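> My questions will all concern the structure given below.
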Amino acid sequence: MAIEQIIEEVLPYLTKWYTILFGAAVTYFLSIALRNKFYEYKLKCENPVYFEDAGLFGIPALIDIIKVRKAGQLADYTDTTFDKYPNLSSYMTVAGVLKIVFTVDPENIKAVLATQFNDFALGARHAHFDPLLGDGIFTLDGEGWKLSRAMLRPQFAREQIAHVKALEPHVQILAKQIKLNKGKTFDLQELFFRFTVDTATEFLFGESVHSLYDEKLGIPAPNDIPGRENFAEAFNTSQHYLATRTYSQIFYWLTNPKEFRDCNAKVHKLAQYFVNTALNATEKEVEEKSKGGYVFLYELVKQTRDPKVLQDQLLNIMVAGRDTTAGLLSFAMFELARNPKIWNKLREEVEVNFGLGDEARVDEISFETLKKCEYLKAVLNETLRMYPSVPINFRTATRDTTLPRGGGKDGNSPIFVPKGSSVVYSVYKTHRLKQFYGEDAYEFRPERWFEPSTRKLGWAYLPFNGGPRICLGQQFALTEASYVIARLAQMFEHLESKDETYPPNKCIHLTMNHNEGVFISAK
C-alpha cells in the first residue's frame, strides 16, 4: 500500500475532535511529566516509592479508604501501609491525575507546617467545609486566615483559659448522669460530647444548650431558643458529611444530600440567633454581659459587626473547642478504665493535691494548681500521642517546591512536589515510630513522659499541629480535660472497661473519636 493511500485513509480520523482532544491530553500530560523530570534533576530530587496498591488513577485505593473509614479503621490502615516499606517514611500515590506524597517524617512535616509554610496551603478545604463553616480560621488561607487569627488570638489569652470555675456546674450534671448508671455499662463518650457542647456553647455564646439535661435527671432541657433541642445531633451529622467530602478529595461535590443541607441549616439557625442577640444588644448590655463572665461572642462583637464573620468564626471555634476536648477525654478515660494501676496512680496524685470523695477540695482546683499534677499531664500527653485529635492532615503545594526527605530507594533524598500536588501527613503514625518512642510505641504508658527520650522529640510529637497555624486553643483544651479528669478521679474510685476491641476502632470526622463509643462502668 502506497504511503499516499495510507495518509488518505488515516487523515479523516486525525481531524476528528476526539482524536485531537486525545492528542492534546497526551501532549499536555507528557509535557508536565517531562517538566517535572527536569526540575527533579535540577533540584537533585528523587521520587519516593510508589504505593503499589494505589491502582488505576488511585481509584482502588480511594475505595479502600472509604471502606476502612466506615469500619473505623482509617487511622490504622494508613499506619499499616507503611509496613510495606519498613525503612521508608514517605511514599507517593495518586488520586485521578493528582500527585500525592504521603509522609510521616518529622522533617517533612516541619517543612510543610513551618520552614516552608508559604509553599503550602489548605487547598480545597474551603470548598469541602464551606456549607457548614463558611469563611473561618480553619477554612481560609492567606490574608483571610491572617485576619482571622489576629481577631481570635486575644480570645485565648491566659485569663480566659484559666477560668475553670465555669466548668463546675457542667461537671456536676455530668457526674449525675454517670451516677444514674452506677454499676451498669454505659457510653461515657456520648456523655462527654454532650458535656463539651454545653461548655463550648456557654463559652462561645454566653448561654449553654444544656444537652446533658434530660428527664432522667428530673431536669428537662430548656426549649426557649430556636434550634436548641437538636443542635448537638445536627452538628455531629454535618461533620460526618464534611469528613466524607474531605476524603473524597476532588469528588467532594458528590456529597451534598438533603440531610446534610438540613443539618447545616439547623446549626446555622442557632448560631444566627445568638449572633443577632449580641448585635442587637446595646453597648451597656455588652459590657454587662462581659462583666458576668467571659463570653467569646460578646468580645468578638467589639471587633466586628458583620453577622457572617461572627457566625463563621464561632462555628469554626466550636469544631475545635467541642470535638477535640471530647475526643481527648474519651480516649483518656478509655485507657484509664483498661489500666487500673494507672487510674489508681492518678487518683493518688489528685488526692495529694485536691483530696478525694467527701474530703475533695474542689475550690483549690485552678489553672495554676493543675500544673502541679505531673502524672495527670503525662496521662494527657500519652493520650494525645496515641490518639491525636487530627490524626491525618494534608496541605496543597501553591508552587513548585520540595520536601527534604523521602525520595529514592533509601528515602534520604529530597522530593520534588509540583504545584497543585498534595502532601498528606499522618501524625498518628509519626507518634508510633519506634525510633522516637521505643519498642513499646504502641502501648499506653504515661511513664515515658518522665524519661529523657521524650524531652527532645521536636516535630515527632505534634498533638496540636505546629508552625504559624498551631492550635490557638490547645491550652484551653488541656485545661478543660485536666479539670474534668481530676474531678472524676475525686468522685469515682473504680472504673472498668467494657470494650473488647483493642486497639479501638476510631471514627475520623474533622477530629477523631471512638467509632462505637467508650463503654465502661464506674462507681
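Glycine too: its Cβ is placed from the backbone N, Cα and C atoms.
Unsubstituted: the structure retains its original residues.
Keep in mind it's a predicted model, so treat the numbers as computed, not measured.
Feature table excerpt (Swiss-Prot):
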type    : residues  : note
VARIANT : L21 to I  : In strain: EH15
VARIANT : E52 to Q  : In strain: EH15
VARIANT : L147 to H : In strain: EH15
BINDING : C471      : heme binding site
> Just to be sure I understand the packing, how many Cβ atoms besides its own are within 10 Å of the Cβ of L147 (variant position)?
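For L147 (variant position), the 10 Å Cβ neighbour count is 14.
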> Kindly assign the residue listed as 'heme binding site' to one of the three DSSP-derived states: helix, strand or coil.
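SS state of the residue listed as 'heme binding site' = coil.
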> Report, in whole Å, the straight Cα-to-Cα distance of C471 (heme binding site) from L147 (variant position).
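Cα of L147 (variant position) to Cα of C471 (heme binding site) measures 15 Å after rounding.
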> For L147 (variant position), what is the secondary structure by DSSP, using just helix, strand and coil?
helix
> Under a criterion of Cβ-Cβ distance under 8 Å and sequence separation of at least 6, what residues of the same chain contact the residue listed as 'heme binding site'?
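A320, T324, F464, N465, A477 - these are the non-local Cβ neighbours of the residue listed as 'heme binding site', listed in sequence order.
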